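Notes to accompany the following structure.
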Amino acid sequence: MKSSVAQIKPSSGHDRRENLNSYQRNSSPEDRYEEQERSPRDRDYFDYSRSDYEHSRRGRSYDSSMESRNRDREKRRERERDTDRKRSRKSPSPGRRNPETSVTQSSSAQDEPATKKKKDELDPLLTRTGGAYIPPAKLRMMQEQITDKNSLAYQRMSWEALKKSINGLINKVNISNISIIIQELLQENIVRGRGLLSRSVLQAQSASPIFTHVYAALVAIINSKFPQIGELILKRLILNFRKGYRRNDKQLCLTASKFVAHLINQNVAHEVLCLEMLTLLLERPTDDSVEVAIGFLKECGLKLTQVSPRGINAIFERLRNILHESEIDKRVQYMIEVMFAVRKDGFKDHPIILEGLDLVEEDDQFTHMLPLEDDYNPEDVLNVFKMDPNFMENEEKYKAIKKEILDEGDTDSNTDQDAGSSEEDEEEEEEEGEEDEEGQKVTIHDKTEINLVSFRRTIYLAIQSSLDFEECAHKLLKMEFPESQTKELCNMILDCCAQQRTYEKFFGLLAGRFCMLKKEYMESFEGIFKEQYDTIHRLETNKLRNVAKMFAHLLYTDSLPWSVLECIKLSEETTTSSSRIFVKIFFQELCEYMGLPKLNARLKDETLQPFFEGLLPRDNPRNTRFAINFFTSIGLGGLTDELREHLKNTPKVIVAQKPDVEQNKSSPSSSSSASSSSESDSSDSDSDSSDSSSESSSEESDSSSISSHSSASANDVRKKGHGKTRSKEVDKLIRNQQTNDRKQKERRQEHGHQETRTERERRSEKHRDQNSSGSNWRDPITKYTSDKDVPSERNNYSRVANDRDQEMHIDLENKHGDPKKKRGERRNSFSENEKHTHRIKDSENFRRKDRSKSKEMNRKHSGSRSDEDRYQNGAERRWEKSSRYSEQSRESKKNQDRRREKSPAKQK
């Protein structure tokens with residue numbers, strides 16, 4: 001295939017020299033200067049290189065060269081005659097000039113100052129380049145002064161604004177924002193500024209060829225709506241390629257051919273243009289032409305393989321011949337070999353259209369059939385401002401076109417996912433229309449949620465395209481969606497926030513703005529908070545963190561009421577690992593926003609306490625303890641001060657409430673439950689029973705004949721109350737119990753328990769005989785401790801025997817006593833004991849301190865003792881162990897007695 005560009009034949013050097021000499025003799029210096037300044041197009045591009053001349057001469061015969069020389073000689077003579085005629089018309093010789101012309105010239109010279117003044121008075125806006133820089137304030141003032149929109153000044157300003165906006169948008173385009181740039185570009189009148197658009201696209205592509213695929217996609221979208229703009233860009237591209245080929249400008253050929261290749265991939269240009277360009281480049285192969293052809297073939301080779309396999313086979317066959325026959329550089333030979341390897345791999349590294357740029361359907365695209373060798377008008381006049389007498393009419397026409405295109409684009413984006421169901425929708429609409437004609441009303445319920453999907457997509461695009469939350473809120477409110485979609489909008493804001501890698505304050509501010517604007521948004525976010533907390537286990541950790549931080553922001557700014565925390569109930573049963581993580585991040589974020597003092601004050605607000613009952617539970621000590629441990633573990637222990645006080649005061653409150661409960665309940669089940677609760681309250685101080693029992697036995701030695709049940713109740717009280725604190729209330733309690741015990745003793749003496757007493761005396765005597773061996777070494781210790789007045793544990797060892805005797809008495813009397821009387825006595829003793837348990841428990845801390853002090857004194861004393869003292873100390877340890885074992889046996893017997901009393905046989 002031969003193009004018109006390749007049909008230019010060079011002439012001989014001798015003819016050139018003759019013509020040049022004759023021309024120089026006949027022409028003046030001014031004419032020669034004009035000829036040098038003339039463009040290559042006027043000279044018909046005769047400055048070919050010697051290598052091209054040799055290549056053209058190599059394949060032609062002598063006859064054909066002679067014919068071509070004669071033709072060139074004739075053409076040159078004709079051209080010289082034309083130039084001489086033009087020169088004679090424009091600049092006649094001085095002798096031929098008329099005197100009238102000289103007179104007119106002198107008069108025009110006199111009028112020059114006046115014309116200069118007129119030029120100086122021109123408006124800077126009307127100059128070709130827009131004039132000097134005008135400050136924005138002055139420019140706005142000048143625009144306000146212009147009232148006639150059809151005036152020249154207004155059209156000039158709108159032209160300059162159009163040029164700036166088109167250049168800015170073209171320079172900003174990339175793969176990610178191409179859809180947004182297209183929408184903004186269509187807002188401008190690109191029909192009026194199509195020359196500016198074409199020039200901007202070509203300049204941007206030549207400056208950055210790496211983004212050629214992006215510019216090609218942009219041109220493809222514009223071509224689908226305005227085919228004349230795509231045709232203009234393609235014409236200018238072809239002319240640029242031909243210009244670069246004639247000038248041997250490799251860089252211009254590379255950029256232009258690459259752009260053409262991508263336009264062919266986008267179906268803007270036909271594949272015939274590609275084959276013509278490749279044929280031209282490989283017809284007379286040089287290193288540069290082969291390199292341009294290979295680069296061009298890489299970009300559009302896969303497309304040519306699909307649409308024209310015979311054509312691409314011919315191109316590769318030509319490359320193979322060049323590789324074997326032509327004398328080209330090694331680098332170019334290697335490039336040809338690489339090209340064959342790329343073809344063998346199926347052009348896998350050079351796809352037709354990159355992902356994200358296939359934005360136009362094949363049916364919507366308009367393909368231009370523009371051959372390479374035709375003459376095209378680049379329409380450069382479109383690049384320059386020209387006044388339009390019908391300016392406002394054309395603007396209104398473009399507004400109508402723009403509205404149609406943008407509305408069509410919105411419907412296309414909404415129907416991308418439901419393209420398959422479009423026919424069904426049309427059938428349903430037809431059926432609905434027929435039924436309406438018959439007079440029947442039919443309601444169609446859409447179960448596919450197509451409208452919901454399109455609504456969510458619209459919101460997502462609005463959020464992602466906004467720079468700040470105020471702009472986003474303005475865009476969303478401008479959509480004017482129905483009130484039924486309010487909650488869906490709030491859900492979409494939360495979902496967008498959860499999808500981010502890290503929490504962005506943008507979403508918290510956006511949600512807060514909507515909550516402040518309308519009550520419905522606030523109620524929607526309240527419901528979403530409860531739903532999210534109930535289903536928080538479905539979220540990943542990253543999404544959970546973002547959701548918690550967003551809701552913390554809403555509560556901190558008081559966009560949401562704090563009553564939403566009512567749904568949070570802290571306990572081991574009602575929480576999961578996900579909900580605990582949510583509460584942890586939520587409160588840590590609140591503490592970071594507000595500070596611990598303000599957060600604590602808000603949680604102590606009396607008006608909000610009903611909503612914090614689940615968050616700070618006080619109904620059950622177990623839940624209270626769980627909440628305290630939870631907040632302490634997350635570093636917010638300062639929020640649990642009141643819970644700790646409540647947990648300390650809980651036993652006192654329970655003890656104060658139980659006597660009233662016992663008076664109201666008369667059933668045996670209520671009495672047994674009250675006794676079990678009192679026993680559970682007294683079980684906290686069982687660890688100190690050994691010390692308290694020894695002291696109680698020494699003080700109550702005169703009441704050794706007291707009944708078993710009364711002594712047991714007294715021992716329980718003394719176990720709780722004895723310590724280093726000798727308060728008056730405890731003394732009064734002991735005296736009252738002693739009097740009650742004596743009365744009970746007198747009653748029981750009437751019944752007579754002679755046998756139990758004799759057995760008790762025998763056992764006590766045996767016990768004393770067994771312990772008599774240790775009295776010799778126990779005396780000096782007691783003497784030493786009595787002199788020093790140190791309350792240590794060794795002072796109590798001498799009382800162990802008496803305590804054991806009394807405990808044996810209690811066990812025997814419990815075995816043979818009347819169970820009915822025992823239950824009555826227990827009720828009385830329990831009611832009295834429960835009144836003072838809250839007072840007696842206060843002394844436990846003091847007893848612990850005293851025991852620690854006594855142990856320290858024992859350690860100091862044991863360090864200074866001799867070997868004999870160490871032996872005695874070992875004996876004391878043995879006695880201590882025996883006392884522990886005896887106490888354990890006593891406790892087990894007591895438990896057995898209690899079980900017998902609670903058994904149904906005993907109650908009957």
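Glycine residues also receive a Cβ, built from the backbone N, Cα and C atoms like all the rest.
Original residues fill every noted site, and no substitution is shown.
Residues annotated as domain 'MIF4G' in Swiss-Prot: 163-346. Here the residue is the original one, but Swiss-Prot notes a mutagenesis experiment at this spot, G168 to Y: No effect on EIF4A3 incorporation into EJCs. What Swiss-Prot says about the mutagenesis result for R331 to A is this: Decreased EIF4A3-binding; when associated with A-334. Under the heading of mutagenesis, Swiss-Prot lists Y334 to A and annotates it as follows: Decreased EIF4A3-binding; when associated with A-331. Annotated domain 'MI' per Swiss-Prot: 454-570, in sequence order.
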Secondary structure of the domain 'MI' (454-570) by DSSP, residue by residue, totals 92 helix, 0 strand, 25 coil
R331 (mutagenesis position) and G168 (mutagenesis position), compared by Cα position, are separated in whole Å by 40
Rounded to a whole number of Å, the separation of the Cα atoms of Y334 (mutagenesis position) and G168 (mutagenesis position) comes to 41
Three-class DSSP assignment, Y334 (mutagenesis position), comes back as helix
Cβ contacts within 10 Å for Y334 (mutagenesis position), all chains included, total 11
